[in-house]
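**Q** Quick one: this structure, given as structure tokens, is what I'll be asking you about.
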Amino acid sequence: MTTLVVFIQVQGRPGIIETKLGPATTIGELKAALAAVGVNIDVETFIYVEDAENHLHGEHHEPAYGVKHGCRIHVSRCKRIRATVHYLDKTETRDFAPGARIRAVKAHAVDVFHIPPKDAGEHVLQLCNSLERPASDTPLHTLADHNTCAVCFDLVPEKRIEG
């Protein structure tokens, strides 16, 4: 019998939890595995696999679609994360799935703001009113405000070279 190792990230809780699941995990088995590692699931908590647009839902005996070896399971109180990006004098807001990564937000901003590829490669997302620049594989729910399900970024040059 093959076991699947999955990585759990919970909104409002730092770090990553590693756990093992069976090869054909059901929604009920996944919820039981989450409870076993101290992650409480209630009616206001949603489970996402990787960067899926929709949360897992259904009966306990139904398959937990998308669960595979090495995947990330995201547990969030937000169904969507509203990401706002400021670039120069422009602002763009869009809703993303909680498991969406920073790189998806940047890609959307680059497209909307019509930034050439060379310039896009020299810019990063920085949290508004801070100097923090999250890694491109950071899930949005780990940065979002828990009450508003929102996060704000500035698209800034990675390095500023003065001549």
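Keep in mind that glycine also has a Cβ here, set from the backbone N, Cα and C atoms.
What Swiss-Prot shows for this protein is this:
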{"type": "DOMAIN", "residues": "4-80", "note": "domain 'Ubiquitin-like BIL-type 1'"}
{"type": "DOMAIN", "residues": "81-163", "note": "domain 'Ubiquitin-like BIL-type 2'"}
{"type": "MUTAGEN", "residues": "Gly163 to Leu", "note": "No longer resistant to SECphi27, SECphi18, SECphi6, SECphi4, does not form a covalent linkage with BilD, phage tail proteins (from SECphi27, SECphi4 and T5) are not ubiquitinated, SECphi27 phage progeny are infective and have wild-type morphology"}
**Q** Do you know the DSSP helix, strand and coil residue counts for the domain 'Ubiquitin-like BIL-type 1' (4-80)?
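**A** Within the domain 'Ubiquitin-like BIL-type 1' (4-80) the tally stands at 10 helix, 27 strand, 40 coil.
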**Q** Pop the mean pLDDT for the domain 'Ubiquitin-like BIL-type 1' (4-80) in here, whole number is fine.
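**A** Looking only at the domain 'Ubiquitin-like BIL-type 1' (4-80), pLDDT averages out to 93.
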**Q** Taking DSSP states H, G and I as helix and E and B as strand, how many residues of the domain 'Ubiquitin-like BIL-type 2' (81-163) are helix, strand and coil?
**A** 18 helix, 30 strand, 35 coil
